[in-house]
Amino acid sequence: MIPTFTALLCLGLSLGPRTHMQAGPLPKPTLWAEPGSVISWGNSVTIWCQGTLEAREYRLDKEESPAPWDRQNPLEPKNKARFSIPSMTEDYAGRYRCYYRSPVGWSQPSDPLELVMTGAYSKPTLSALPSPLVTSGKSVTLLCQSRSPMDTFLLIKERAAHPLLHLRSEHGAQQHQAEFPMSPVTSVHGGTYRCFSSHGFSHYLLSHPSDPLELIVSGSLEDPRPSPTRSVSTAAGPEDQPLMPTGSVPHSGLRRHWEVLIGVLVVSILLLSLLLFLLLQHWRQGKHRTLAQRQADFQRPPGAAEPEPKDGGLQRRSSPAADVQGENFCAAVKNTQPEDGVEMDTRQSPHDEDPQAVTYAKVKHSRPRREMASPPSPLSGEFLDTKDRQAEEDRQMDTEAAASEAPQDVTYAQLHSFTLRQKATEPPPSQEGASPAEPSVYATLAIH
């Protein structure tokens, strides 16, 4: 018995503080309308009330109407309720508040929501004095006029945080009107405006909206902080609201824009510098190559032939078309003993004394056999001194060869020389009685 009593006492002590804390005032809900609080006659509107997850019921009250005006169960996840108005009429215009009920009681009332209906009266006219195009820092006045005896006017700026501005009308003229001065004008004042007219005893019923007026602000981007607009010639009601927020003009977007422009400019300059550097390097390399080529051409004597190969033996070069066009070979004749199977018939131009004489050599060859030695031939005629290299660098030989279709190939070689040294050699003493042999020409033949 005693342990049971002790357990119940501890449970009561532990639940006591919690119950005491929850019994306090609940936070007030949030109330708003979609698509907005200013609704044209005949259009639908939805009122939302949002509380906490512990809410069990939501209630909507309308001023000057029996309470509660409507009750709704919460929607999942049970933190808000919806109140629908299918068609807006004069009966729905007014001021609303909402509550929600939790297990511990009802919450505090929400902030008021003013539901305004337009289209109850004829539309007024809206104009700008002196002009809808105003320079930043100057003053401008928006004038709303009505032909009907209206005493309340409202000015609305589209997409503004606080769209409504209530002002009383000015009496003493045939046309009732209200002035909305703006001084000094800044960039935040620019935009599209409309005005409404109504009676003071029911300012939730408005006229049709006026034609839109576009206010254009030109000049410097940095403007002073706008001051709240008030009518000088009218008395403001307690429901007056500022036309625009009175905070400082935000410049974060402009600063970000300048930062982007500066970054793009820096990147462009870097890319241009890199391109100029590459072009300069390419121009310098081309200039060095041109100078090196000119120096090489200057060191080589004009008309000098390519240096002849030092190897004077028989050189054979094979190609894939060798079986069809015959063998291509280079033969250097340096002694008086031609290779086996080669018969050379030389014919010299009649102008032997011409330094640029042309000599044709008919070469009849067969497969050379390197293991057999040919008999020595007599040495006579003119020959080229091969020991003097510097004197023979002026010699150039162009050869043209044509493959013959006969079983034995016949090749003609054209010898074009710039400087020829002719030397006549006397026959050996053992051949004085023999008939003189034809002169021989020793040259390097390159047959392609």
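Glycine is treated like the rest: Cβ placed from N, Cα and C.
If you look up Swiss-Prot, you'll see 27-118 marked as domain 'Ig-like C2-type 1'. Record note (Swiss-Prot) on the mutagenesis of T30 to A: No significant change in APOE-mediated activation of LILRB4. Here the residue is the original one, while Swiss-Prot reports the published mutagenesis P35 to A with the comment Significant reduction in APOE-mediated activation of LILRB4. Under the heading of mutagenesis, Swiss-Prot lists W106 to A and annotates it as follows: Significant reduction in APOE-mediated activation of LILRB4. Looking at Swiss-Prot, the entry for mutagenesis of Y121 to A says: Significant reduction in APOE-mediated activation of LILRB4. Annotation source Swiss-Prot lists domain 'Ig-like C2-type 2' at 124-218.
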Which one of the mutagenesis positions (W106, Y121) has its C-beta surrounded by the most other C-beta atoms within 10 angstroms?
Y121
Taking the Cβ of P35 (mutagenesis position) as the centre, how many other Cβ atoms fall within a 10 Å radius?
10
What are the DSSP helix/strand/coil residue counts across the domain 'Ig-like C2-type 2' (124-218)?
3 helix, 51 strand, 41 coil
Under DSSP, is P35 (mutagenesis position) helix, strand or coil?
coil
T30 (mutagenesis position), number of other Cβ atoms within 10 Å
14
Average pLDDT across the domain 'Ig-like C2-type 1' (27-118)?
91
